Amino acid sequence: MSGRGKTGGKARAKAKSRSSRAGLQFPVGRVHRLLRKGHYAERVGAGAPVYLAAVLEYLTAEILELAGNAARDNKKTRIIPRHLQLAIRNDEELNKLLGGVTIAQGGVLPNIQAVLLPKKSSATVGPKAPAVGKKASQASQEY
């Protein structure tokens, strides 16, 4: 016979994705393809897409964690753009990173300037007791 076929020899191992090798959910192969296709550099190393996919996965997980907390605070089970906006703008580092980003349907942070808030007057606190040493007949000239 001519030696065709693979009756003997080692069986090929099951293919394992680079994402699973790195322990990531984000696609390392797709990130690598996009880095090559984007012409960011003439060549792309093997570790670069793994690192970039890990960074993207971490940032996504961080934002989704905070947005999930915002949704739970509002007694909702579904994350909407408003929850993403609240999560990002209330976190100092994420707000700095995504400062120039506009989130559609995100709204604004609730904020009322202190000067616009109603002043707490002494009348709302309660009637003042007369000071010790003054007689009740000597009323002050306060208006």
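Heads up, the Cβ atoms here are built off N, Cα and C, so glycines get one too.
Every residue here is the original one, so none of the noted swaps is modelled.
Bear in mind that the values here come from a model prediction, so they are computed numbers and not experimental data.
Per Swiss-Prot, mutagenesis K6 to A is noted as: No effect on radiosensitivity; when associated with A-10, A-14 and A-16.
For K10 (mutagenesis position), no same-chain residue lying six or more positions away in sequence has a CB closer than 8 A to its CB. Among the sequence features in Swiss-Prot, the mutagenesis site K10 to A is noted as follows: No effect on radiosensitivity; when associated with A-6, A-14 and A-16.
Listed in Swiss-Prot as a mutagenesis experiment, K14 to A is described as follows: No effect on radiosensitivity; when associated with A-6, A-10 and A-16. K14 (mutagenesis position) is surrounded by 5 other CB atoms, counting those within 10 A of its CB over all protein chains shown. In the three-state DSSP reading, K14 (mutagenesis position) counts as coil.
Contacts of K16 (mutagenesis position) defined by a Cβ separation under 8 A and a same-chain sequence distance of 6+ are given as none. Under its mutagenesis annotations, Swiss-Prot gives K16 to A the following note: No effect on radiosensitivity; when associated with A-6, A-10 and A-14.
Here Swiss-Prot describes K37 to A as a published mutagenesis experiment; the accompanying note says: Increased radiosensitivity. No effect on phosphorylation after DNA damage. No effect on Ser-140 phosphorylation, nor on TP53BP1 recruitment to DNA double-strand breaks. Proximity of K37 (mutagenesis position) to non-local residues of its own chain (separation of 6 or more, Cβ distance below 8 Å) is seen for none. Following the DSSP three-state reduction, the secondary structure of K37 (mutagenesis position) is helix.
According to Swiss-Prot, the mutagenesis experiment K37 to R carries this note: No effect on phosphorylation after DNA damage, but increased radiosensitivity. Further increase in radiosensitivity; when associated with A-140.
Where Swiss-Prot documents S137 to A as a mutagenesis experiment, the accompanying text is: Increased genomic instability and radiosensitivity; when associated with A-140.
Here the residue is the original one, while Swiss-Prot reports the published mutagenesis S140 to A with the comment Increased genomic instability and radiosensitivity; when associated with A-137. Reduced homologous recombination. No effect on Lys-40 acetylation. Further increase in radiosensitivity; when associated with R-37.
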